[in-house]
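Undergrad: Below are the structure tokens for one structure; questions will follow.
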Amino acid sequence: MASTRSIELEHFEERDKRPRPGSRRGAPSSSGGSSISGPKGNGLIPSPAHSAHCSFYRTRTLQALSSEKKAKKARFYRNGDRYFKGLVFAISNDRFRSFDALLIELTRSLSDNVNLPQGVRTIYTIDGSRKVTSLDELLEGESYVCASNEPFRKVDYTKNVNPNWSVNIKGGTTRTLAVASAKSEVKESKDFIKPKLVTVIRSGVKPRKAVRILLNKKTAHSFEQVLTDITEAIKLDSGVVKRLCTLDGKQVTCLQDFFGDDDVFIACGPEKYRYAQDDFVLDHSECRVLKSSYSRASAAKYSGSRSPGFSRRSKSPASVNGTPSSQLSTPKSTKSSSSSPTSPGSFRGLKQISAQGRSSSNVNGGPELDRCLSPEGVNGNRCSESFPLLEKYRIGKVIGDGNFAVVKECVDRYTGKEFALKIIDKAKCCGKEHLIENEVSILRRVKHPNIIMLVEEMETATDLFLVMELVKGGDLFDAITSSTKYTERDGSAMVYNLANALRYLHSLSIVHRDIKPENLLVCEYPDGTKSLKLGDFGLATVVEGPLYTVCGTPTYVAPEIIAETGYGLKVDVWAAGVITYILLCGFPPFRSENNLQEDLFDQILAGKLEFPAPYWDNITDSAKELISQMLQVNVEARCTAGEILSHPWVSDDASQENNMQAEVTGKLKQHFNNALPKQNSTTTGVSVIMNTALDKEGQIFCSKLCQDSSRPSREQTSPVPPSAQEAPPPLESPRPPGPPATSGCDLAGTWRRHRD
């Protein structure tokens, strides 16, 4: 009984025992009778607290006592950690006798080697406006930020969490804003989200953890939320997941990237991502584990749309078609070996597996990725040295596949500018490496606005990687046939661009030897202007003396090449003269009526130049004069590229403005109708890049009698059967004007003239 009294002393006080006036028991009444005064005298029942058996009474109500003993729930975040969802604590006077005790418990729960290594020493309000210094300042349902000695870092801590335990918080808080923003995100189109199983491998030293993730509309609400959940599941040593990369090295930047063709991702922390060789190695047993995972993942994709999705905050392991799978928001389930197979993942092994079930038309090029950009290399050999290239460029699908090279989409990660990645298989160049070496050495030297530029190169033991400028405007013929207006002045500007490129090359003693319309690409600039760019340097070489190799395309080959008397830089001027002639009338100056190459060569050697009516009636004499100077059989009398630029028809705008688009286009289609049409304007630029020096072997022949070997380069670059390659080549240019690349494009006044 004494112990009971001591416990209740804090809630009761001693009653004042002073007697009330006239309340003495048994006192005689004024009437002389014995009567009971006080409450009984008034007919009231005395309270037990005021009875003689209890000398104490309550000073606070039971409701107030219950409220004081009830624990207050509050959520605590780490200072500056935007990926941490917060930790809920129940705070009561029984559990924490002092504020320091709370700090000790928060340190034990929130501090580690990465986060708050000095422990929790300060608690801020969620907006950082003030510090909390006592337990009484902590309010029910509120959120707070824990820090060491550093100042408060302003972060939207409530962005990735919507506490459902807060029952007393009214509207107008930061949490309300977070919910409102979340609702606005839901309104955005999420049609690309389909049930999909992906594998996430954490970066770092081996053995590396790999977890399988199910993504659907219930588990993938936003990119930030998925990153947060991956952080919980993968548990990086360096802290939060800062970046996710595909096996190609492409960084995942939005939610939609998870639902592309990539199934495996590498989780990276704050450290700089390394494309080390060890990161790309898997042994056979690990490959088998991942291969089985992919087979199960494909089954999950098929049935995922019919099965109910997992809850984003599920607390129990989930399974797909009977196969245990780790859930992003369930860290406990990720620890089991069945739900998160732990294996030292590598890019090579994973890519081999993932490519087996993909078509070659996927965004990464399907099996072509294994051949060209995976560490396996083109021939299955390791070429992990190529991956620093991926740090700067994002590699896309295959856009061109030739006999010796593959061309892929290539985008600069920092500027967003598009390029073309040319990948040459060294195994196919065995014994002829000097040809490729010569071509690349020339590309390294040339830098001119009218020449397709080599941006960057990289070489491995098995492959040669060339980042090339990508020109999408079609070729020279496309510029004419796709326009609504084509004048003599436009032709003059085209010749200026070509002569400008030739003057630069010849100043370096470089001869191109394959000047033709399909190697002249139209570059379109943002301001609407255009210029020509010369490409395909497979036959180019440095002139150190007379050359005797008979090569080129028959329509544009110079007479000294056919005669085998030795030639030099001016063979390019002859080819430019043929192109100028075609630009103004639509047909070549030398042609065979019987379609015989020997007749064509005889006409070229004779050099008899005519300007037949009525096709040349409206062409200025200045243009005819320039063409005559360019098509001189006598090399000494032939003009140079510099003289072309200084000619009045080119430099002084002596050309006319009459529209001759219909006439020239009609003749082009009549005389250049024997090559395959391209699908779009980009195809032409890719074909030029795809050509290599090895593709030019068909354009090298010993004499004019060896007619079967001068197959045009355009047809050589496509995979044609050997029997087809031996067919006699056509006499006209191998590139006809295909379908218009664009419609309604007016060329008048839009051609650039780059001045050196």
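Note: Cβ is positioned from N, Cα and C throughout, glycine not excepted.
Pulled from Swiss-Prot, these are the listed features:
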type     : residues                                                                       : note
ACT_SITE : Asp514                                                                         : active site, proton acceptor
BINDING  : Ile399, Gly400, Asp401, Gly402, Asn403, Phe404, Ala405, Val406, Val407, Lys422 : ATP binding site
DOMAIN   : 72-158                                                                         : domain 'Doublecortin 1'
DOMAIN   : 393-650                                                                        : domain 'Protein kinase'
MUTAGEN  : Lys422 to Ala                                                                  : Loss of kinase activity. No effect on colocalization with microtubules
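Burial and contacts for the listed features, if you can.
TA: In the three-state DSSP assignment, the secondary structure recorded for Asp514 (active site, proton acceptor) is coil. All chains included, 27 other C-beta atoms sit within 10 angstroms of the C-beta of Asp514 (active site, proton acceptor).
In this view, Val407 (ATP binding site) is surrounded by 24 other Cβ atoms within 10 Å of its Cβ, with every protein chain counted.
Mean model confidence of the domain 'Doublecortin 1' (72-158) amounts to 87 (pLDDT, 0 to 100 scale).
Its own atom aside, the Cβ of Lys422 (mutagenesis position) has 24 Cβ atoms within 10 angstroms in the protein chains shown. Secondary structure from DSSP puts Lys422 (mutagenesis position) in a beta strand.
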Undergrad: Give me the Cα-Cα distance between Asp514 (active site, proton acceptor) and Lys422 (mutagenesis position), rounded to a whole Å.
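TA: The Cα atom of Asp514 (active site, proton acceptor) is 20 Å away from the Cα atom of Lys422 (mutagenesis position).
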Undergrad: What does DSSP call Asn403 (ATP binding site) in the simple three-state scheme?
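TA: Assignment for Asn403 (ATP binding site) reads coil.
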Undergrad: Where DSSP helix means H, G or I and strand means E or B, what are the helix, strand and coil counts for the domain 'Doublecortin 1' (72-158)?
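TA: So the domain 'Doublecortin 1' (72-158) is made up of 15 helix, 23 strand, 49 coil.
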Undergrad: In whole Å, how far is Lys422 (mutagenesis position) from Val407 (ATP binding site) when you measure between their Cα atoms?
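TA: Here the two Cα atoms lie 5 Å apart.
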Undergrad: Could you give the maximum C-alpha to C-alpha distance in Å for the residues Ile399, Gly400, Asp401, Gly402, Asn403, Phe404, Ala405, Val406, Val407, Lys422 that bind ATP per the record?
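TA: This binding site's residues have a maximal Cα-Cα distance of 14 Å.
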Undergrad: Within 10 Å of each Cβ, count the other Cβ atoms, then let me know which of the binding-site residues Ile399, Asp401, Asn403, Ala405 comes out lowest.
TA: Asn403
Undergrad: In whole Å, how far is Lys422 (mutagenesis position) from Asn403 (ATP binding site) when you measure between their Cα atoms?
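TA: That separation, Cα to Cα, works out to 12 Å.
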